[in-house]
Amino acid sequence: MFHSPRRLCSALLQRDAPGLRRLPAPGLRRPLSPPAAVPRPASPRLLAAASAASGAARSCSRTVCSMGTGTSRLYSALAKTLNSSAASQHPEYLVSPDPEHLEPIDPKELLEECRAVLHTRPPRFQRDFVDLRTDCPSTHPPIRVMQWNILAQALGEGKDNFVQCPVEALKWEERKCLILEEILAYQPDILCLQEVDHYFDTFQPLLSRLGYQGTFFPKPWSPCLDVEHNNGPDGCALFFLQNRFKLVNSANIRLTAMTLKTNQVAIAQTLECKESGRQFCIAVTHLKARTGWERFRSAQGCDLLQNLQNITQGAKIPLIVCGDFNAEPTEEVYKHFASSSLNLNSAYKLLSADGQSEPPYTTWKIRTSGECRHTLDYIWYSKHALNVRSALDLLTEEQIGPNRLPSFNYPSDHLSLVCDFSFTEESDGLS
């Protein structure tokens, strides 16, 4: 079953590896062409149900869902897409199933199955956690949070035009296994995702069996709906482990700009730690993309901050905000978050020598318009109430390779960000 021991070992070592600074990691270069074809193993058992649902969704959505300009056309397109997707054929996916009636999945077994599907691909990239602890050890286990724009399948194969990425590297049946492998490798307690267009037929059914409770909020006018053979709208998804947290309240937020409702969304949930009883708010968002929309993003960010101000009762509840902000640190929306009365700090600044500089990139791709290397993804946190105990280091340029992302090694054009948080002693009275 373990066709790539190197791939297996790199995955299993990630979760409980000690927080050492930048252990040596192999610089794996992306192949210029797909590996030679070899006979593929039989379809893995745990992935079979999701594969069947995904296939049903593709076979039923064979036309472009034209969005048009009218409200009636919008809702018609949404209804058509959802009715032809796996969600309508599997209504149990529309709500989180009762975990008592759900057969759990062994994470190691699912990891083995993903590895079997990926046996012709090069091993996954090695990344290491950087120890950022400056205080005494916490009495409670840290809260591991993963932020990741996983790249909507419809956009990856359609609109995004990754000219240096072979079509074979974007095949969903293999790319979804790369995504799952990344999640299984780092085992986050909380998972914040953007560009999710396979929630109902892949992530919700599989992650719920791994013990996660999930929430999905699609974009009202998802660009995925304009792509032929789409799997429905993309949106934000938030998952948390039910054995660690209890959901206190949840809000789906459609962001506004200049009082107008926009196409961008956010999810904000207040969770209670079952072990300590402490509460905190976790939010995920994905702001408007493209150059020229800086003021629009700024307005969306201000709206999100106002919503979070209300949800956290004026910063009384500790807050973590994950997102693809589509904004460099020089943009106004970044400055709004950095100077907010919510007292937020960006976790990945702590990896820099001075603790004040963002990474040089969180996304690196080549499109028809040219090469793009930007820092767009962030994990913000309440610096008065939370400590960052460790953060997952980013891939090096050598690891990413000359053809950039996505690739046979890595499933998205954005890198995942992973941080371990603990409560400060001063935050005892805040939750």
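Just so you know, glycine gets a Cβ as well, placed from its N, Cα and C.
Original residues only.
Classification of Glu195 (mutagenesis position) by DSSP places it within a strand. Look at Swiss-Prot and you will find Glu195 tagged as Mg(2+) binding site, backed by experimental evidence.
Applying an 8 A CB threshold to same-chain residues 6+ apart, the list for Glu195 (mutagenesis position) reads Asn149, Ile150, Leu151, Ala152, Leu155, Asp234, His286, Asp324. Residues annotated as substrate binding site in Swiss-Prot: Glu195, Lys219, Pro220, Trp221, Asn263, His286, Leu287, Lys288, Ala289, Asp324, Phe325, Asn326, His414.
DSSP assigns Asn149 (mutagenesis position) to a strand in the three-state reduction. Under mutagenesis, Swiss-Prot gives Asn149 to Ala with this note: Slightly decreased activity as transcriptional repressor.
Secondary structure at Asp160 (mutagenesis position), as computed by DSSP, is coil. A simple way to gauge crowding: the CB of Asp160 (mutagenesis position) has 20 other CB atoms within 10 angstroms, across all the protein chains here. What Swiss-Prot notes for the published mutagenesis of Asp160 to Ala is this: Lack of catalytic activity.
Where Swiss-Prot documents Glu195 to Ala as a mutagenesis experiment, the accompanying text is: Slightly increased activity as transcriptional repressor. Lack of catalytic activity.
In the three-state DSSP scheme, His286 (mutagenesis position) falls into the strand class. In Swiss-Prot, a mutagenesis experiment is listed as His286 to Asn, annotated with the note Lack of catalytic activity.
In Swiss-Prot, a mutagenesis experiment is listed as Lys288 to Ala, annotated with the note Reduced catalytic activity.
Counting only same-chain residues six or more apart in sequence, the Cβ atoms lying under 8 angstroms from the Cβ of Arg290 (mutagenesis position) belong to Asn326. One entry in Swiss-Prot concerns the mutagenesis experiment Arg290 to Ala. Its note says: Lack of catalytic activity.
Recorded in Swiss-Prot as a mutagenesis result, Asp324 to Ala carries the remark: No effect on activity as transcriptional repressor. Secondary structure at Asp324 (mutagenesis position), taken from DSSP and collapsed to helix, strand or coil, is strand.
Swiss-Prot lists Lys365 to Ala among its mutagenesis entries, and the accompanying note reads: No effect on catalytic activity. In sequence order, Asp160, Phe162, Glu371, Cys372, Arg404, Leu405, Pro406, Asp413 make up the list of same-chain residues 6 or more apart from Lys365 (mutagenesis position) whose Cβ falls under 8 Å from its Cβ.
For the recorded site, Arg367 (mutagenesis position), the DSSP three-state label reads strand. According to Swiss-Prot, the experimentally introduced change Arg367 to Ala is described as follows: Reduced catalytic activity.
Annotation note: Asp377 (mutagenesis position) sits in a strand segment as assigned by DSSP. Experimental mutagenesis is annotated in Swiss-Prot for Asp377 to Ala, with the remark: Slightly decreased activity as transcriptional repressor.
What Swiss-Prot says about the mutagenesis result for His414 to Ala or Asn is this: Decreased activity as transcriptional repressor. Under the three-state DSSP scheme, His414 (mutagenesis position) falls in the strand class. Remark: His414 (mutagenesis position) has Trp148, Asn149, Ile150, Leu151, Asp324, Thr362, Thr363, Leu376, Asp377, Leu405 as non-local neighbours, by Cβ distance under 8 Å and separation of at least 6 in sequence.
Across the fold, the C-alpha of Asn263 (substrate binding site) and the C-alpha of Lys288 (mutagenesis position) stand 8 Å from each other.
By a simple count of nearby Cβ atoms, those within 10 Å, the most crowded of the mutagenesis positions His286, Lys288, Arg367 is His286. In this structure, Ala289 is the one among the binding-site residues Leu287, Ala289 with the smallest number of other Cβ atoms inside 10 Å of its Cβ.
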